[in-house]
Amino acid sequence: MVSTHNRDKPWDTDDIDKWKIEEFKEEDNASGQPFAEESSFMTLFPKYRESYLKTIWNDVTRALDKHNIACVLDLVEGSMTVKTTRKTYDPAIILKARDLIKLLARSVPFPQAVKILQDDMACDVIKIGNFVTNKERFVKRRQRLVGPNGNTLKALELLTKCYILVQGNTVSAMGPFKGLKEVRRVVEDCMKNIHPIYHIKELMIKRELAKRPELANEDWSRFLPMFKKRNVARKKPKKIRNVEKKVYTPFPPAQLPRKVDLEIESGEYFLSKREKQMKKLNEQKEKQMEREIERQEERAKDFIAPEEEAYKPNQN
């Protein structure tokens, strides 16, 4: 067979963007037949998102109807479902619809989440809850990702061209694939105790180097800073003891009560062996109940709804 590799290709000009994703239109479905099987995806959402989802669900339905995707909001089970219909012509739009409901469940506002239906937009939900076992350390590192007044997060958004939302045990990101890769690296390293400022400096240098065409085919590692991890032991503050001089008394200290004396005083001494065991069990159960109530209150703090701006529905 004759090779066509070295032949002239007059249609292949430099102004053609070969990486551009062409929009899939209805006429591109040559057969015109509906899909052989129905595809559907379902995701659960937390209780505090219920009121917000009810207010925006008409807009969600309207946005998905343009792509012939059906959606169902089940407030009893706390779930959102998307599925293809007989009119659906784009085989990949169901995956975009799945990402839409996933972002809505993770507290992403609807005006931002609906952009995922565009071809040039992708998303990534990064789980950060499993990196650190200590709750206080986890909260500290998550706050480090946000930064003072959200400055660290804004810098990352500008450098990666992604929308980033930190919520609970996840970080939701939307943007191009190249930016999402950088966001995941920064977030995971931050939870591994590597400060985001190091990555921000690196991304700023890369952005400046990308403006110079003569460095397009060169290795940039010589321009990037190399940070060494240093574990410096902190000096522990000296404990100052408050030693007060005791007043001298010639009399010996009073004798401490024995265990039997305490039992006689409380009346436990006169109980039978079985009654003592029952009393001990009841005390243990009361302590367990108190601990369980404290744990439930601690867990409930994670499900407090974040402050959101009031959503104004689209009148058009």
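Every residue gets a Cβ built from N, Cα and C, even glycine.
Database features (Swiss-Prot):
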- 122-192: domain 'KH' (DOMAIN)
- Lys20 to Glu: In temperature-sensitive mutant KRR1-17; grows normally at 25 degrees Celsius but fails to grow at 35 degrees Celsius; when associated with N-66; R-162 and A-261 (MUTAGEN)
- Phe45 to Leu: In temperature-sensitive mutant KRR1-18; grows normally at 25 degrees Celsius but fails to grow at 35 degrees Celsius; when associated with S-95 and G-207 (MUTAGEN)
- Lys66 to Asn: In temperature-sensitive mutant KRR1-17; grows normally at 25 degrees Celsius but fails to grow at 35 degrees Celsius; when associated with E-20; R-162 and A-261 (MUTAGEN)
- Leu95 to Ser: In temperature-sensitive mutant KRR1-18; grows normally at 25 degrees Celsius but fails to grow at 35 degrees Celsius; when associated with L-45 and G-207 (MUTAGEN)
- Cys162 to Arg: In temperature-sensitive mutant KRR1-17; grows normally at 25 degrees Celsius but fails to grow at 35 degrees Celsius; when associated with E-20; N-66 and A-261 (MUTAGEN)
- Arg207 to Gly: In temperature-sensitive mutant KRR1-18; grows normally at 25 degrees Celsius but fails to grow at 35 degrees Celsius; when associated with L-45 and S-95 (MUTAGEN)
- Asp261 to Ala: In temperature-sensitive mutant KRR1-17; grows normally at 25 degrees Celsius but fails to grow at 35 degrees Celsius; when associated with E-20; N-66 and R-162 (MUTAGEN)
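Reported as a whole number, the C-alpha separation between Lys66 (mutagenesis position) and Arg207 (mutagenesis position) equals 37 Å. When Cα-Cα distances from Asp261 (mutagenesis position) are compared across the mutagenesis positions Phe45, Leu95, Cys162, Arg207, the shortest belongs to Phe45. Calculated from their C-alpha atoms, the gap between Leu95 (mutagenesis position) and Phe45 (mutagenesis position) amounts to 18 Å. If you take the Cα of Lys20 (mutagenesis position) and the Cα of Phe45 (mutagenesis position), they are about 34 angstrom apart, rounded to a whole number.
You'll find the Cα of Cys162 (mutagenesis position) roughly 23 Å from the Cα of Phe45 (mutagenesis position).
The distance from the Cα of Phe45 (mutagenesis position) to the Cα of Arg207 (mutagenesis position) comes to 38 Å.
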